[in-house]
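Per Swiss-Prot, these features apply:
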- 12-161: domain 'UEV' (DOMAIN)
- 322-385: domain 'SB' (DOMAIN)
- Met85 to Thr: No interaction of the ESCRT-I complex with ubiquitin (MUTAGEN)
- Met254 to Asp: Defective in ESCRT-I cargo sorting; reduces MVB12 localization to MVBs; abolishes interaction with MVB12; reduces interaction with SRN2 (MUTAGEN)
- Leu286 to Asp: Defective in ESCRT-I cargo sorting (MUTAGEN)
- Leu345 to Asp: Abolishes ESCRT-I complex assembly; class E phenotype (malformed late MVBs) (MUTAGEN)
- Phe371 to Asp: Abolishes ESCRT-I complex assembly; class E phenotype (malformed late MVBs) (MUTAGEN)
Amino acid sequence: MSANGKISVPEAVVNWLFKVIQPIYNDGRTTFHDSLALLDNFHSLRPRTRVFTHSDGTPQLLLSIYGTISTGEDGSSPHSIPVIMWVPSMYPVKPPFISINLENFDMNTISSSLPIQEYIDSNGWIALPILHCWDPAAMNLIMVVQELMSLLHEPPQDQAPSLPPKPNTQLQQEQNTPPLPPKPKSPHLKPPLPPPPPPQPASNALDLMDMDNTDISPTNHHEMLQNLQTVVNELYREDVDYVADKILTRQTVMQESIARFHEIIAIDKNHLRAVEQAIEQTMHSLNAQIDVLTANRAKVQQFSSTSHVDDEDVNSIAVAKTDGLNQLYNLVAQDYALTDTIECLSRMLHRGTIPLDTFVKQGRELARQQFLVRWHIQRITSPLS
């Protein structure tokens with residue numbers, strides 16, 4: 001990181017790194033952060049994507065960080081080694097794989113007494129101690145490189161490391177995470193070449209940093225960059241269109257929901273307004289009736305205070321002048337009562353409340369009583385007429 005707090009990795013590399021990490025790794029955020037921090041601290045390292053073949057033969061596209069690790073700041077230390085660090089898809093749960101970059105490894109230019117020879121197996125894999133005691137919560141890619149650099153500082157061993165010869169093609173490195181051909185008995189004897197590997201389809205992922213100027217011409221390099229930029233632009237446009245469609249869909253749904261909510265509120269307001277009006281009308285009617293009752297009560301009280309009903313004989317008011325008229329009054333009232341009773345029985349019969357035999361029996365009895373009552377009424381009224 002520079003003095004002004006910015007990373008020294010180019011912005012194009014940062015964008016490419018973020019783009020290729022997200023679909024491959026389970027914890028893309030941690031992988032991107034640790035990889036970017038490693039590239040920012042060690043400028044001799046470069047990122048790329050390659051097909052990694054596991055021990056069971058399963059191929060997988062992974063991020064690999066390659067370059068030269070040395071004890072000197074300028075990379076000119078005699079104890080320097082080209083390495084490739086493969087970041088597994090389960091990182092940081094699983095530690096990275098680190099091996100010697102056999103493409104750039106030259107036994108004639110590297111010291112014969114490599115300090116880390118005891119950690120290198122016959123296939124070129126480097127078994128660092130940190131990888132055996134890996135702690136996902138406390139360790140990262142920078143610590144792996146730092147441990148490798150610290151091991152390069154150690155005094156050299158007596159015997160030179162026995163490394164496999166450089167493979168003939170880059171395809172062999174991408175196809176297998178070795179096995180490689182057996183090491184030669186003498187560094188002066190050329191080992192027999194291994195049989196050519198079966199062809200492996202090229203990976204569809206584009207590498208921004210993995211471009212060798214010795215293998216391709218500047219024109220091809222420029223065309224590849226243009227193709228990469230075209231792919232990135234297409235992906236960007238697809239993402240923008242997808243996000244815009246999602247936002248438009250959600251916006252439409254939210255607008256419809258808001259409109260329905262306003263409609264419900266308007267309906268509830270109208271209902272409440274109607275209820276309030278009904279309550280006001282009912283209150284007005286009740287108040288008017290209360291006023292009428294209050295006025296009538298006042299009239300009754302006034303009449304009671306001014307009248308002399310208590311002094312009058314009640315019998316003189318409610319009783320007729322003769323006994324015959326009093327008897328006639330009672331008989332007429334009894335006749336009306338019998339008529340109402342017969343009509344009530346008839347309605348009960350139609351409703352099925354009483355059975356027919358009960359209706360007939362009770363109706364006959366009531367008719368007999370009514371006949372007698374009317375006969376008495378006729379006897380009383382005959383002399384009067």
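All positions are counted from 1 along the displayed chain.
In case you wondered, yes, glycine gets a Cβ from its N, Cα and C as well.
Per-site Cβ counts within 10 Å over the mutagenesis positions Met85, Leu286, Leu345 peak at Met85. DSSP classifies Met85 (mutagenesis position) as strand under the three-state reduction.
Remark: secondary structure over the domain 'SB' (322-385) totals 58 helix, 0 strand, 6 coil, with classes taken from DSSP. Met254 (mutagenesis position) falls within a helical segment according to DSSP. For Leu286 (mutagenesis position), the nearest of the mutagenesis positions Met85, Met254, Leu345, Phe371 in terms of C-alpha separation is Leu345. Mean model confidence for the domain 'UEV' (12-161) is a pLDDT of 81. The Cβ neighbour count for Met254 (mutagenesis position), using a 10 Å radius over every protein chain in view, is 10. Around the Cβ of Phe371 (mutagenesis position), 11 further Cβ atoms fall within 10 Å across all displayed protein chains.
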